[in-house]
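**Student:** Shown below is the structure under consideration.
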Amino acid sequence: MPKFYCDYCDTYLTHDSPSVRKTHCSGRKHKENVKDYYQKWMEEQAQSLIDKTTAAFQQGKIPPTPFSAPPPAGAMIPPPPSLPGPPRPGMMPAPHMGGPPMMPMMGPPPPGMMPVGPAPGMRPPMGGHMPMMPGPPMMRPPARPMMVPTRPGMTRPDR
């Protein structure tokens, strides 16, 4: 009868039966070995990505970012389209949307941020306070369960 070899633990089990494998795979040392294996694997993947990116940058395949170096003397960098600024040639200045004037140097809130207080022209809700916004946005669960990759030598996944 063939023995079962666990690549994570680098050991043979006494015999190849589902109960022995299940007991082994639920053990503390096996779980630590699996965790260590995948931790090392992730570190190797990250280092590989860093090395590839560095090599591509040194070969000139990746251009430097536009704001990595200071602009040349006398150069004016236009503001991004989402930020207020003086109108550019050929552009009409944006009219204000009928609300109260903005505080100087404040500007509208960034996209995705809610202003504090009621909207212009709206009264606060009954009770006198605004409802609290929930904490950080929740991530939705993946569309299907994620599968843990198996290594060579592991004949069947744990159940």
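Note that Cβ sites are derived from N, Cα and C of the backbone, with glycine treated the same way.
Not my notes, these are from Swiss-Prot:
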- C6 to S: Abolishes the binding to U1 snRNP (MUTAGEN)
- C9 to S: Abolishes the binding to U1 snRNP (MUTAGEN)
- H24 to Q: Abolishes the binding to U1 snRNP (MUTAGEN)
- C25 to S: No effect (MUTAGEN)
**Student:** Based on DSSP, name the secondary structure state of C6 (mutagenesis position): helix, strand or coil.
**Tutor:** strand
**Student:** According to DSSP, does H24 (mutagenesis position) fall in a helix, a strand, or coil?
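**Tutor:** Going by the DSSP assignment, H24 (mutagenesis position) falls within a helical segment, counted as helix.
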**Student:** Just the number: how many Å between the Cα atoms of C6 (mutagenesis position) and H24 (mutagenesis position)?
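**Tutor:** It is 9 Å, counting Cα to Cα.
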**Student:** Please report the number of other Cβ atoms within 10 Å of the Cβ of C25 (mutagenesis position).
**Tutor:** 19
**Student:** For the C-alpha pair, I'd like the distance in angstrom between C9 (mutagenesis position) and H24 (mutagenesis position), rounded off.
**Tutor:** 10
**Student:** For C9 (mutagenesis position), just count the other CB atoms lying within 10 A of its CB, please.
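**Tutor:** Taking all protein chains shown, C9 (mutagenesis position) has 17 Cβ neighbours within 10 Å.
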